[in-house]
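Engineer: Here you go, one structure.
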Amino acid sequence: MKTGTATTRRRLLAVLIALALPGAAVALLAEPSATGASDPCAASEVARTVGSVAKSMGDYLDSHPETNQVMTAVLQQQVGPGSVASLKAHFEANPKVASDLHALSQPLTDLSTRCSLPISGLQAIGLMQAVQGARR
């Protein structure tokens, strides 16, 4: 595995976990359900969903080197309109990639909706860039 790919995966996982932490905190403070059924918003379920999405996206990026390079370059840019424009241009030129990544992130989107977690794609990119900037 290339060092850049491993680093990108670690950053993506760190960002996804950071995005899920507020929801995990809420889930931990929430009262258990009366039925005793597994809580889909419990911290353990949030972590499983985040991990699953991160693994799927990492595998996808490994198998799509051009998209991996674009995403890596975006992580190295300053947070702002330029980085969003770079991604938008890539996705407009490659609608299948946009559709694939949307489908891969759908479990996280569903979790966000179901558990009222404020997670969006742009927030994830911004946090990934912030992590990248903090490590320089």
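Please read every residue number as a count from 1 along the shown chain.
Quick reminder: no glycine exception, Cβ is built from N, Cα and C everywhere.
Here the original residues stay in place, and none of the substitutions has been built in.
What Swiss-Prot shows for this protein is this:
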MUTAGEN   Tyr60 to Phe or His  Decrease in heme binding
MUTAGEN   Tyr60 to Ala  Does not bind heme
BINDING   Tyr60, His64, His90  heme binding site
MUTAGEN   His64 to Ala  Decrease in heme binding. Strong decrease in heme binding; when associated with A-90
MUTAGEN   His90 to Ala  Decrease in heme binding. Strong decrease in heme binding; when associated with A-64
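Quick one: how deep are these features, and who are their neighbours?
Structural biologist: Here Tyr60 (mutagenesis position) comes close to Thr67, Asp100, Leu101, Leu104: these same-chain residues lie at least six apart in sequence, with C-beta atoms under 8 angstroms from its C-beta.
DSSP assigns Tyr60 (mutagenesis position) to a helix.
For His64 (mutagenesis position), the count of additional Cβ atoms within 10 Å of its Cβ stands at 17 [all protein chains shown].
For His90 (mutagenesis position), the same-chain residues that are 6 or more apart in sequence and have a Cβ closer than 8 Å to its Cβ are Thr67, Val70, Val97.
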Engineer: In whole Å, could you give the widest CA to CA gap in the heme site formed by Tyr60, His64, His90?
Structural biologist: 16
Engineer: Is His90 (mutagenesis position) helix, strand or coil when read with DSSP?
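Structural biologist: His90 (mutagenesis position) sits in a helix per DSSP.
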